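Q: Sharing the record's features from Swiss-Prot:
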MUTAGEN   ARG102 to Ala or Gln  Reduced activity
BINDING   ARG102, ARG138, LYS139, HIS160, ARG161, LYS171, GLU201, ASP222, SER248, GLY249, GLY250, GLY270  quinolinate binding site
MUTAGEN   ARG138 to Gln  Loss of activity
MUTAGEN   LYS139 to Ala or Ser  Loss of activity
MUTAGEN   ARG161 to Ala  Reduced activity
MUTAGEN   ARG161 to Gln  Loss of activity
Amino acid sequence: MDAEGLALLLPPVTLAALVDSWLREDCPGLNYAALVSGAGPSQAALWAKSPGVLAGQPFFDAIFTQLNCQVSWFLPEGSKLVPVARVAEVRGPAHCLLLGERVALNTLARCSGIASAAAAAVEAARGAGWTGHVAGTRKTTPGFRLVEKYGLLVGGAASHRYDLGGLVMVKDNHVVAAGGVEKAVRAARQAADFTLKVEVECSSLQEAVQAAEAGADLVLLDNFKPEELHPTATVLKAQFPSVAVEASGGITLDNLPQFCGPHIDVISMGMLTQAAPALDFSLKLFAKEVAPVPKIH
């Protein structure tokens, strides 16, 4: 999907509520610095100072819209950034520009960092000749999941399930609580009805076969080494060709190609949201017609 079209996925009401909570967190009371800047009309240039993928425009826009400011973008969502790049301009009352500055930069930097990591992972997978799905996980920051899942999509990865209601995931603790793989999958199938798929986390070929026999749609081979993963997936697919196989656990950008194989359908990576470094952006007010280019430290 075109990155610019992904903004349609974001519910306006949810987006507005998130932005409101972020701004209230940063300034719940008196804003003394507003007396320094004043309320005169001002303009600021948004600069990208590190390479990566630009992501998070809808959040950036929503923050400044709530503060009666206008954003003009010079690069589309999903663009590859080559520093130093002038990405956008923001216009509005000075105290409003500065009130939204840090919240907007934090959101854009984090979202772009995740999109950049996702894009690198997809590129590594395609470079290995693999055409399956690179996906994120539910290992996201509480209260910030919408931004992080959106960043995955801009980077070309799959978001995986958004929340507990998107897929019935039977994990190891569910198996223990239910009293075995078969009982757990049976209960999951009954709960899922015809609307949801059931995925089962497995730590051995035996568990994977039990899960598939019990009716799992997807089998998650968790924390398998590559030399164990591919033989297990081969045997499983031979017996259950319609069952999708997901690999997860300990997968990084460096070792990702080792997990790519003809019997692996999905590779999920927690590091895409947990370890992706934020990109470096700055927002600089300027008085002249041409904004000065910031230095990279």
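Each Cβ is built from the backbone N, Cα and C atoms, and glycine gets one as well.
Just the original residues are modelled here, none of the noted substitutions.
What does the local environment look like for each feature on the list?
A: DSSP classifies ARG102 (mutagenesis position) as helix under the three-state reduction. Here ARG102 (mutagenesis position) comes close to ASP26: these same-chain residues lie at least six apart in sequence, with C-beta atoms under 8 angstroms from its C-beta.
Taking Cβ-Cβ distances under 8 Å and a sequence separation of 6 or more, the neighbours of LYS139 (mutagenesis position) in its chain are GLY270, THR273, GLN274.
Following the DSSP three-state reduction, the secondary structure of ARG138 (mutagenesis position) is coil. The C-beta environment of ARG138 (mutagenesis position), restricted to residues of the same chain at least 6 apart in sequence and closer than 8 Å, consists of HIS160, ARG161, ASP163.
Secondary structure at ARG161 (mutagenesis position), taken from DSSP and collapsed to helix, strand or coil, is coil.
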Q: Would you say which of the recorded positions ARG161, GLU201, SER248 has the most Cβ atoms within 10 Å of its own Cβ?
A: GLU201
